[in-house]
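Asker: Handing you a structure now.
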Amino acid sequence: MDLFGDLPEPERSPRPAAGKEAQKGPLLFDDLPPASSTDSGSGGPLLFDDLPPASSGDSGSLATSISQMVKTEGKGAKRKTSEEEKNGSEELVEKKVCKASSVIFGLKGYVAERKGEREEMQDAHVILNDITEECRPPSSLITRVSYFAVFDGHGGIRASKFAAQNLHQNLIRKFPKGDVISVEKTVKRCLLDTFKHTDEEFLKQASSQKPAWKDGSTATCVLAVDNILYIANLGDSRAILCRYNEESQKHAALSLSKEHNPTQYEERMRIQKAGGNVRDGRVLGVLEVSRSIGDGQYKRCGVTSVPDIRRCQLTPNDRFILLACDGLFKVFTPEEAVNFILSCLEDEKIQTREGKSAADARYEAACNRLANKAVQRGSADNVTVMVVRIGH
């Protein structure tokens, strides 16, 4: 099964004049200079024929997070200047690169989490806006690396917490260094090795306990290498890209990830070939996902830690990335979630706190309001909403 494919890039049309800009709503990136188009080339053939065209709006995703975990937001990111620390706010800026007149779009993550009706928070998340220095990539090929991830634990908090604390560390250690012939192939191999190694580490630790841990976790990670997104996921947590279509003058929800559940044909066939079975839509009638980190008792039954990996070229029409676990999408469709966030970003009544830009305040409010609304709509699961702002 092909694990790596391109998400389609929309056809370019001239950016709208001032009149059209007004139809898109107020300017949300007033602290950012306008970006020029990225030179992305013609691209290769579409390898995933199940992906919707960029203009379609089918896709969604929910993110989850652990309250007990040591927060890693911004950990590993470049240190702020004394002035930024004083203001308590880090401006999102574009990283301009002197090659092919390209512009690296700035990325900044925001998150909100709610325990909901569950007894404990079993979700975890990681926001690393810039880990370029830690990855030490080939300077001539890569100028910016960012990492965002959500993990939805089940059977306990240990697998999701372990993945949140260790997956990006393993990724940094395995990230390509020195001479690289193909960045994309090398990054793909790096992600596959990282997931395999992290799962093996957790299973080794889990099996050494008495009694053995039975925790498991989904994983949805977005690795940004310059303006290319690499999305790796296990299970039913999802990543969604909000992209503006200039022809229709509407925003679309583009799915960046693929859900893994035992009822899907390929997943069920793999489980059955390994000696397992699917009952009531679950592995052995118990486990709801067919790929995960942990879940040692199900790994011999065909459950795997091999992620689906997809690639997406960022464009000037991209607004934000939504990462979330199924707690959100039990009560929100992807389109509803994207439109809810957009309405918050256009709300001029949102108060700007001291030390924060208007854009920061709106994105934080969007995360909090969406998480609250999911709980109000009756989501019985933990709810975590992560939104990654794309600077223009």
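Using the three backbone atoms N, Cα and C, a Cβ is placed for every residue, glycine included.
Nope, none of those substitutions made it into this model, it's the original residues.
What Swiss-Prot records for this protein is below:
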| type | residues | note |
| --- | --- | --- |
| DOMAIN | 108-390 | domain 'PPM-type phosphatase' |
| MUTAGEN | D152 to A | Loss of >90% of activity |
| BINDING | D152, G153 | Mn(2+) 1 binding site |
| BINDING | D152, D326, D381 | Mn(2+) 2 binding site |
| MUTAGEN | H154 to L | Loss of >90% of activity |
| MUTAGEN | H154 to D | Loss of >90% of activity |
Asker: What is the total of other Cβ atoms whose distance to the Cβ of D326 (Mn(2+) 2 binding site) is within 10 Å?
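Answerer: So the number of other Cβ atoms within 10 Å of D326 (Mn(2+) 2 binding site) is 24.
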Asker: Of all the recorded positions here, D152, G153, H154, D381, which one's CB has the most other CB atoms within 10 A?
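Answerer: Max Cβ neighbours within 10 Å, all protein chains included: D152.
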Asker: Please report the three-state DSSP label of H154 (mutagenesis position).
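Answerer: Strand, per DSSP.
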Asker: Quick one: Cα separation, G153 (Mn(2+) 1 binding site) versus D326 (Mn(2+) 2 binding site), in Å?
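Answerer: Each residue's Cα considered, G153 (Mn(2+) 1 binding site) and D326 (Mn(2+) 2 binding site) end up 11 Å apart.
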Asker: Using the alpha carbons only, what distance in Å do you get between D152 (mutagenesis position) and D381 (Mn(2+) 2 binding site) once rounded?
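Answerer: Given the Cα positions, D152 (mutagenesis position) is 10 Å from D381 (Mn(2+) 2 binding site).
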Asker: For the domain 'PPM-type phosphatase' (108-390), what's the model's average pLDDT?
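Answerer: Overall, the domain 'PPM-type phosphatase' (108-390) comes to a mean pLDDT of 95.
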